[in-house]
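K.L.:
Pulled these features from Swiss-Prot for this protein:
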DOMAIN    24-95  domain 'S1 motif'
MUTAGEN   S59 to T  Mosquito infection by gametocytes is normal leading to the generation of sporozoites that are able to infect mouse host
MUTAGEN   S59 to D  Phosphomimetic mutant. Lethal at the blood stage
MUTAGEN   S59 to A  Abolishes phosphorylation. Lethal at the blood stage
Amino acid sequence: MGDARSKTDLGDCRFYEKKFPEVDDLIMVKVNRIEDMGAYVSILEYNDMEGMILMSELSKRRFRSVNKLIRVGRHEVVLVLRVDNQKGYIDLSKRRVSPKDIIKCEEHFSKSKKVHQTVRHVAQKHNMTVEELNRKVIWPLYKKYGHALDALKEATMNPDIIFKEMDISDAVKESLLSDIKLRLTPQALKLRGRIDVWCFGYEGIDAVKEALKKGKEISNNEVTINIKLIAPPQYVIVTSCHDKELGMQKIQEAMKVISDKIKEYKGGDFKQQGEILVIGGDDEKRLEELLDKHDGLSSDDEYSSDGDEDDSSNDDDNSSDEDDDD
């Protein structure tokens, strides 16, 4: 076998066998630029083919600022309105996409992306192009099993059945299985909840420290609660765990403990800011930037402020800007 191909030699390829999306398909796009006619986007599942969301298809409601609806660099779920295979024109709509559509598309895209990342790695390792491996293995699996990831999951247990009659070497099969197993390993979720805690009474700083300390003490073997200072009276409760519901439950429990404790002091009070969120991508980066100058608060920490810093993340921004291929 020759040297593995470089990334530029892989001949990157669309996720699916069909060359264009079809009318009424839900697809994931990345916004590249916004002009008078609309937003120009890259269609991620179709090798960054260009499409356009017309201004009239951005929202059902009137809007003054386009940036409140769509931003350059963001990922968006859109509906395919028209496809001109000859000219390569693809018209898209954001306003016709329902919240259920977004969830459905994000789940499908996440599965397809795992498959595509595996294909890229295996193709590079075995001196193949992405399209070659897609044609030999992945696209037939989509056709037969509905989604290639479901088939590859089954292949980790029954490889002879799934890969039967496929024209690939045992080495390629092993690489596909080992790579997909790694991608199927559950990843820890990071959750955060923002709170304000203050005490204008005599105990002041000590009261706040004691309340936050009590909140951290609810940590157990499954969930560790960390509390970070943003700028008094703003704090963020952060935890990582595999079980989203358990993580949210523990953050809520910590909030209650902190609230109950601080209210024992004269002048002490507590307020939750927004909902508990799963964070990742840009949200996590913004949070890290905020906390860069602060360590976790303990009973010995200084109660100090560098000004009213805020993480400016919008709780109603639901699009997840996933990183491109690993």
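Positions of Cβ are set from backbone N, Cα and C atoms, glycine also.
Original residues throughout; no substitutions modelled.
The model shown is predicted, which means the values in this text are computed figures rather than measured ones.
Give me the local environment of each listed feature.
P.N.:
Residue counts for the domain 'S1 motif' (24-95) by DSSP state, with H, G and I taken as helix and E and B as strand, are 9 helix, 36 strand, 27 coil.
Counted within 10 Å of its Cβ, the other Cβ atoms near S59 (mutagenesis position) come to 14, all protein chains included.
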K.L.:
Per-residue pLDDT averaged over the domain 'S1 motif' (24-95) comes to what?
P.N.:
91
